[in-house]
Amino acid sequence: MKLIFLLLLFGVSPIVCQDFEDGVFLAKITSIDEHDARKIGRRFGFEAQWKLQSYTDVYVGRRLRRRKRGIEDEIVAEMMLSQQVQFIEKLQGFRRYKRAPMTNKGYPVHVWNLTPSLYIREAWEDGFNASRVTVAVVDDGVDIKHVDLKSAFSPRVSFDFVRFGDLPTPKNSKEFEHGTQCAGLVAMEGQQCGLGVGHGATLGAIKLLGQDFLNDALEGDALAFQKDLIDIYSVSWGPKDDGKSAEKPAKFTEEAIKNGALHGRNGKGNIFVWASGNGGVNGDNCAYDGYVSNEYTLSFGVIDASGAPAAYGEGCSSVLAAVSGGDAMIQTTGLESTCSSISGSSASAAIASGIISLVLDANPTLSQRDIQHLIARTSNASAIRDVELYENSAGLNFHPKVGFGLLNAQKLVVMAATWENVAPQVTCEKMNLANGIIDNSDCDVTKVERVIVSGSIIHPHRGQVQIRLESPRGTISELLPLRPKDTSRDLLDWNFVSVNFFGENSRGIWKLHVTSEEDDVDFRVEMKMFKVVGTMS
C-alpha cells in the first residue's frame with residue numbers, strides 16, 4: 001500500500017486553500033497502513049486529517065504547531081531521510097478561470113435550434129437521450145434543487161472539493177452560476193428552461209472552482225473522482241485567456257487525466273471534454289493551454305450562425321471539432337430554479353459533452369478512442385465558412401479553430417450504434433530530435449490518432465516562435481502559432497499535440513519547421529521526444 005500526505009503548512013483552514021505563501025507539500029509514504037501513516041505525520045509535526053476522495057491511500061494533513069518558516073527545508077530533508085518517504089514536493093497555488101459567457105445580446109435560443117444545426121433533435125428522434133450515461137460537470141457547483149436538474153442529479157458522483165462536503169451547491173450569486181448553466185445544457189429535463197442535449201443522463205456535480213487558489217492535489221483529486229462511475233467529465237475552465245499565459249496540468253492532475261483516459265470507465269476510458277478557450281480576441285491560442293493541448297483530452301471550438309469560427313474562439317492543433325452557437329445566447333438553467341443564458345466556449349464544452357453522452361447511449365461499449373474516431377469521421381467540414389480548410393492524406397479536412405468540422409449528433413449516434421471497437425493502440429517514440437528530422441520508417445502505426453512532440457523553447461520572447469510539423473505525406477500542422485502579446489521568456493517541458501494527421505500512415509520522414517519572427521535573436525528549440533499513437537491496419 002502507498003500512502004500520500006498532502007501537508008498544508010500555516011494554513012488558516014486545511015480545506016479552503018486561500019493562501020499558499022507559506023507552502024503546501026505532497027509526500028508519498030510507502031508500505032504502511034493508515035494508523036502508521038498518521039503516526040509518521042505526527043512525528044514530523046503534521047497530522048493527517050482526512051483522505052482525499054479519489055485515492056484510498058491519500059491523506060490531507062496540517063501542522064500540529066507553528067514553526068519558523070526556515071524550518072520547512074529541514075522538515076523536507078528530514079522526511080526524505082526516512083525509508084518510508086518516497087518523495088516530498090512543494091505544491092504551488094494557482095488560479096483557474098471559467099470560460100466565461102460572452103456579452104452577446106439577443107433573445108435566448110434553445111440548444112436544439114442552433115444554427116448551423118447540430119442535428120440534436122434528430123438524434124433524439126432516433127431514440128437516444130443519454131439515459132445510460134453519467135456526465136459530471138466540474139465547475140463552481142450546481143443548483144441541485146433546480147426543477148430541471150434535481151431528478152438527474154446523483155450524489156454518488158458528486159462532491160464539493162471547496163468545502164469537502166457531499167452537496168456541491170454554489171454560492172447564491174450570479175458569479176457562481178456558471179456550473180449550473182453548463183449542467184443545464186447537458187442534462188436539463190424540460191420542466192421549465194428546456195431540454196439539455198443529454199436530458200436523460202445522470203448528472204454529477206464536482207465543485208472545484210470558487211476558492212481563491214487551487215493546487216495540484218485538489219485538482220487531480222477532482223478529475224479522478226469516481227472514475228469508474230462517471231463516463232464524461234465536462235470542463236469549461238482553464239488558465240487565463242489573456243494571450244500571455246502558458247500553463248499546464250501539474251504532475252498529480254496530469255496523472256489523473258491520463259489514468260482516467262486510459263483506465264477509467266472500467267477500462268474503456270473516461271472522456272475529458274475541454275473548452276478550447278475564449279482568448280481569440282487577445283490573440284491567444286490553445287497550444288499554450290496544457291489542458292486543451294493534451295494527449296488525453298478532447299477539446300472543441302465554436303462557430304457562429306454563418307459557420308465562421310467565433311471571433312473569441314481559440315484554435316490549436318489539438319481541437320477535435322466544433323459546435324455552433326458562437327454568437328447566440330443559449331437558454332439554460334440558472335440559480336434558484338430560474339432560467340438563464342450562456343455563450344462562449346463554456347457552452348461548446350457542455351454541448352459537446354451532451355452530444356457525446358448521446359453517442360455513449362447508442363453504444364455504451366465505446367472507448368475514449370472510439371469516440372475520437374467517430375467524431376473525426378462524422379464531423380461536417382462543409383458547414384465551416386470564412387477559413388481555409390486543409391486536407392490531410394487520409395481525406396479529412398481540418399482547421400485549428402474547428403478541428404474536423406461541426407459535430408453532427410445524428411450521424412454520430414447512427415454510426416456509433418453499429419461501431420466495432422478500434423484495434424488496440426500502438427505507440428512509437430523517437431528521442432533526441434536534434435535536427436528536426438524524424439525517421440519514423442520502422443513504426444507500426446499505419447493510421448495515426450495523435451502526434452505529440454515534447455520539448456522546450458529557449459527564446460527571450462516565446463510568442464515570436466512558430467513551430468510546424470510536416471508528415472511524410474506532406475500534411476502540415478501548426479503546433480505552435482505566433483502569439484504577439486506574449487513577451488515572456490521560454491516555454492519549458494511542453495507537449496505539443498496534434499490531431500490533424502488523423503488516419504494517415506505514420507511511416508516515413510517527419511520534419512519540424514521552427515522559425516522566429518524576431519531577427520538577430522539567439523534562441524533554440526530542444527525537442528526531446530516525438531510520439532505517434534494510433535492503430536496498425
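Glycine too: its Cβ is placed from the backbone N, Cα and C atoms.
The active site, charge relay system annotation in Swiss-Prot covers Asp139 (among others). Under a cutoff of 8 A between CB atoms, and with a sequence separation of 6+ in the same chain, the neighbours of Asp139 (active site, charge relay system) are Lys98, His178, Gly179, Cys182, Ala183, Ala205, Ile206, Lys207, Leu208, Leu209, Val235, Ser236, Trp237.
Within 10 Å of the Cβ of His178 (active site, charge relay system) there are 26 other Cβ atoms, across all protein chains. In three-state terms derived from DSSP, His178 (active site, charge relay system) belongs to a helical segment. Per Swiss-Prot, the feature active site, charge relay system maps to His178 (among others).
All protein chains considered, the CB of Gly184 (mutagenesis position) has 35 other CB atoms within 10 Å. In Swiss-Prot, a mutagenesis experiment is listed as Gly184 to Glu, annotated with the note In sv76; intestinal lipid droplets are smaller and their number is reduced. Reduced uptake and accumulation of triglycerides in the intestine.
Ser346 (active site, charge relay system) falls within a helix when secondary structure is assigned with DSSP. The feature active site, charge relay system is assigned by Swiss-Prot to Ser346 (among others), with sequence analysis given as support.
DSSP assigns Gly405 (mutagenesis position) to coil in the three-state reduction, placing it in neither a helix nor a strand. Gly405 to Ser appears in Swiss-Prot as a mutagenesis experiment; the accompanying note says: In sv75; intestinal lipid droplets are smaller and their number is reduced. Reduced uptake and accumulation of triglycerides in the intestine.
The domain 'P/Homo B' feature in Swiss-Prot is assigned to 407-537; the stated evidence is sequence analysis.
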For a quick check of packing: other C-beta atoms within 10 Å of the C-beta of Ser346 (active site, charge relay system), how many?
28
Counting every protein chain present, what is the number of Cβ atoms, excluding its own, within 10 Å of the Cβ of Gly405 (mutagenesis position)?
25
Expressed in Å to no decimal places, the gap between the Cα atoms of Gly184 (mutagenesis position) and Ser346 (active site, charge relay system) is 12
Write down the Cα-Cα distance for Gly405 (mutagenesis position) and Ser346 (active site, charge relay system), rounded and given in Å.
18
